[in-house]
Amino acid sequence: MKLERVTVKNFRSHSDTVVEFKEGINLIIGQNGSGKSSLLDAILVGLYWPLRIKDIKKDEFTKVGARDTYIDLIFEKDGTKYRITRRFLKGYSSGEIHAMKRLVGNEWKHVTEPSSKAISAFMEKLIPYNIFLNAIYIRQGQIDAILESDEAREKVVREVLNLDKFETAYKKLSELKKTINNRIKEYRDILARTENIEELIKENEQELIQVLQEISKIEEVLPSKRSKVDMLRKEVLRLEETKVEIENSERLLEKRRGDKRTLEERIKNTEEYLEKLKEKEKELEEQVKEITSIKKDVDAYLALKEFKNEYLDKKYKIEKELTRVEELINEIQKRIEELNEKESEKEKLENEKKEILNKLAILEKDHQLYEEIKAKKENLRQLKEKLGDKSPEDIKKLLEELETKKTTIEEERNEITQRIGELKNKIGDLKTAIEELKKAKGKCPVCGRELTDEHREELLSKYHLDLNNSKNTLAKLIDRKSELERELRRIDMEIKRLTPLLTVAEQIRSIEEELNVVNLEKIEKNATEYEKLLEELRTLEGRIRGLAEDLKKLAPLEKKLAALIHKKQELEKELKELNTKLESFGFKSVEDLDSKLRELEEIYKRYLTLLNSKKELEITQREIAKAKETLEMSFEELAEVEADIERIEKKLSQLKQKYNEEEYKKKREEKEELEKELARLEAQKKELEKRRDTIKSTLEKLKAEKENRERVKKEIKDLEKAKDFTEELIEKVKKYKALAREAALSKIGELASEIFAEFTEGKYSEVVVRAEENKVRLFVVWEGKERPLTFLSGGERIALGLAFRLAMSLYLAGEISLLILDEPTPYLDEERRRKLITIMERYLKKIPQVILVSHDEELKDAADHVIRISLENGSSKVEVVS
């Protein structure tokens, strides 16, 4: 695999970065925090998202303030170019882009469906994730793990050399062996449970024969029993039906005899009731004849009473309306007189209004000028309140003093800021010197002479004293800087407050000059007179508007008065006509009419009484007809009932001849005994059939178990063969894992020896790698003897860790064409960093493409291509150096 180009947008500090990689050693150089390692993380995300690395999360790698992240990679594998494009949306999964294509001719074509899952599956086949992460990509911290412990070193070796596949195979084969043993045990348990299967089959077959014989015996006697029971059931049913029919006929006969008695009683009562109705009819006919003789007087009474009611009602309404109309006429006449007086008043007020308007026109100019002066005086008052007790000269002087003080404070703050930066650098240098001095062995890194414990302690004491003094001074300077910045903020606020007051002072001076040139007393007097006249004008106009509104009502009132006078004349005419109609009936007054009505009223009351008799006669005649009809129907029903009684008595006599109670009881008892016997036999047969089916089912299961027993015996033989084969494989995997690890570690030891010898200028002749159970132990050979890692100085330990890790990658160089190293020199001293350049030129150039990330400028000499990354305004910038 070889990387060609990486495009990254909005990934951590990378806003828009494009990097092209070439064959040979590609050095990415830059200060810590510039975005070098972030570029490698972007490559990892582009190739293998979603990752199994905990510290790379989508919502965290998107650049602050950006909504999405874009990564585009072009790489070559086995002569084919591939391109992966990904776009991530912060906080969302929908809308993301994941695409992988290969170059066919001059056209990019998809190799998978455009999804993260499909690309991951394809990449796992093309370049497995573990191979890339362990063999190709040497991350920060892996060298520390090599030096941490024998167990941690074994884990790194296992991951890089992909020895986990042997461990996985060993575990899976062990699990398979356990499964086979469990299966064999299960099958042997089955054989033990079914050992007496033949005896059980024989016993069930004999029991089945016995049950079938018993069923056959019952089936022989059942038909005759069923036939006899059916015959008895029919005979008993016939006798029961006859008995029921006799009982029904007796009940019906008794009912019809009761019906006969009821009808005879009804006929007697109806005849008596009819006689009474005929007597009542005769009396009512006499009363009806009297109605005809008094009918004329009744009609006269009703006509006069109706006229009286109509006369009184109309007279009351006319007189009431006439009174209302006369009252309205008087009221409107008074209102018209009042409106005529208001017309004169309105003309007088109009003349007064004209005089006031003339006076207002003369005073208007002074009034306007007075309003302007009032506004200026109010403005002057407000401005003076803002200014307080200070003069414009005082404010100007204060501002000049504040500006001078601000300049002095800013100069002091800038000097302190510079001193703080110098002290921070000094503190950093002192900490580095202390750490290097603690780790240093042999020569003193300060003076170059031999480093004794006494000399080390003397230097450390001096450095710590200087460090504490610098920290104390730094703390005081930071406090003083904070104090100065607070004072600057206060001064800025005071300047901001005072500056507008200069403008206020100028406005006050201008307004006072304008007010001094006018005759304020005269203008104020005229303005007061203007306001007084204006108020009088408003009052007059209100009164005039009120009078005008009232005068609008005059014409409608005059029209309404004429209409009311006409209506009064009409009502008087109607009243006269009503009295004329009373006289036409022969009465001079209402009293005469009342006298005549009292005379006719007694006749009318008698008429009403007789009128009820006529209605009652009609009702009585209808009741007589109805009684006659009822009597006739009752005689007909009586004849029918007597005929029914005769027929039922005859039928009952015939039924009693067919039925014998003793015979019925005897046959019923015989039937019940036979039914019990039949039920017992059928239940016995059903139970035997159920037992038969159970035995058959048991036999089928036993025979199936017998067949299964033979199959299980064969399965056990096959499983025992598989178990033997699995045990052989487990031993082979175990041996091959040990051989593969030993062979790899032997070669890695040789390569590590060469590289470490370069680092130490031949001080150590060999690196010994020894594999143990879950451990990889490292030794160095010095003066012909193996020495543990504790024998090495701090710098030598770091060099050994780097040499060992490079050796593992070089061991895999025949299989890989790309190596990525992230910060391989963080703890190397200057001499060993120079040695690393020689190692890179000798060993790393064997790999077709190397990408090396470092902040160490010295490595440029060994690189074929140099790319510099720097941080500007929070974004990473890329520059191709060579």
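Glycine is no exception: its Cβ is also placed from the backbone N, Cα and C atoms.
The ATP binding site annotation in Swiss-Prot covers ARG12, 32-38, 60-64, GLN140, 763-764, 791-796 and rests on experimental evidence. Under the heading Zn(2+) binding site, Swiss-Prot lists CYS444, CYS447, citing experimental evidence as support. The annotation domain 'Zinc-hook' is assigned in Swiss-Prot to 399-496. Under the heading of mutagenesis, Swiss-Prot lists SER793 to Arg and annotates it as follows: Prevents ATP binding and disrupts the communication among the other ATP-binding loops. Prevents also Rad50 dimerization. Decreases both ATPase and adenylate kinase activities. Among the mutagenesis experiments that Swiss-Prot reports, ARG797 to Gly is described with the note: Decreases ATP-induced dimerization. Increases DNA end tethering. Quoted from Swiss-Prot, the note attached to the mutagenesis of LEU802 to Trp states: Destabilizes the ATP-dimerized state. Promotes HerA/NurA activity. For the mutagenesis experiment ARG805 to Glu, the note given by Swiss-Prot reads: Increases ATP-induced dimerization. Increases DNA end tethering. Fails to promote HerA/NurA activity.
In the domain 'Zinc-hook' (399-496), helix, strand and coil residues by DSSP number 85 helix, 2 strand, 11 coil. Long-range Cβ contacts of VAL64 (ATP binding site) within its own chain (separation 6+, distance under 8 Å) are none. On its own chain, ARG12 (ATP binding site) has GLY35, SER38, ASP41, ALA42, PHE61, LYS63 as residues at least 6 apart in sequence with a Cβ closer than 8 Å to its own Cβ. Here the candidates are the recorded positions SER37, TYR764, SER793, GLU796. The one whose C-alpha lies nearest to that of LEU802 (mutagenesis position) is GLU796. In this structure, the CA atom of SER37 (ATP binding site) is 19 Å away from the CA atom of ARG805 (mutagenesis position). On a Cα basis, TYR764 (ATP binding site) lies 12 Å away from SER793 (mutagenesis position).
Secondary structure from DSSP puts SER37 (ATP binding site) in a helix. Comparing the recorded positions SER34, SER37, SER793 on other C-beta atoms within 10 angstroms of each C-beta gives the minimum for SER793. Of the recorded residues, GLU796 (ATP binding site) and ARG805 (mutagenesis position) place their C-alpha atoms 14 Å from one another. In this structure, ARG797 is the one among the mutagenesis positions ARG797, LEU802 with the smallest number of other Cβ atoms inside 10 Å of its Cβ.
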